[in-house]
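Read the structure below first, then the notes.
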Amino acid sequence: MRTLWIVAVLLLGVEGSLVQFETLIMKVAKRSGLLWYSAYGCYCGWGGHGRPQDATDRCCFVHDCCYGKATDCNPKTVSYTYSEENGEIVCGGDDPCGTQICECDKAAAICFRDNIPSYDNKYWLFPPKNCREEPEPC
């Protein structure tokens, strides 16, 4: 029941590219980003601090860094354009911000897919108090 409540709360704030990010994760990793990655480790979900706990958490850390490098963009609300060509996601469109955010989301979705074998349920709903180590630079 607690998980359903968390998902409902997270959906309240979802807009723009966050919906598209969920779609990319579903297409590439064949999993729901909300159900698998919205509250995982120290970096998957809102905020992020400490050190990534495993390869999956590192996907979120790198994604946060990628968003941080998207200068003059609001990554959580910018919509973007992409297509599928030969089973691959291709980011495009005329908006440089949108393309940059799409590339961040695409890389994270691929990272999630590639690290499914190392996903560890012990990091789901991981307590923030366990994420107090000095963060590494992006």
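The backbone N, Cα and C atoms fix where each Cβ goes, and this holds for glycine too.
Although substitutions are noted, the structure shown does not include any of them.
Database features (Swiss-Prot):
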BINDING   Tyr43, Gly45, Gly47, Asp64  Ca(2+) binding site
ACT_SITE  His63  active site
ACT_SITE  Asp105  active site
VARIANT   Glu133 to Gln  In the alpha form
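Using CA atoms as reference points, the recorded positions Tyr43, Gly45, His63, Asp64, Glu133 were checked against Asp105 (active site), and the closest is His63.
Looking only at the recorded positions Asp64, Asp105, Glu133, the densest Cβ neighbourhood within 10 Å occurs at Asp105.
Looking at Glu133 (variant position) and Gly47 (Ca(2+) binding site), their Cα atoms lie 15 Å from each other. Residues near His63 (active site) in space but far in sequence (CB under 8 A, at least 6 apart, same chain), listed by position: Tyr43, Cys104, Asp105, Ala107, Ala108, Cys111. Sitting within 8 Å of the Cβ centre of Tyr43, Gly45, Gly47, Asp64, and not among those site residues for Ca(2+), are the Cβ atoms of Cys42, Cys44, Trp46, Gly48, His49, Cys60, Phe61. Remark: of the binding-site residues Gly45, Gly47, the most isolated position is Gly47 (fewest other Cβ atoms within 10 Å of its Cβ).
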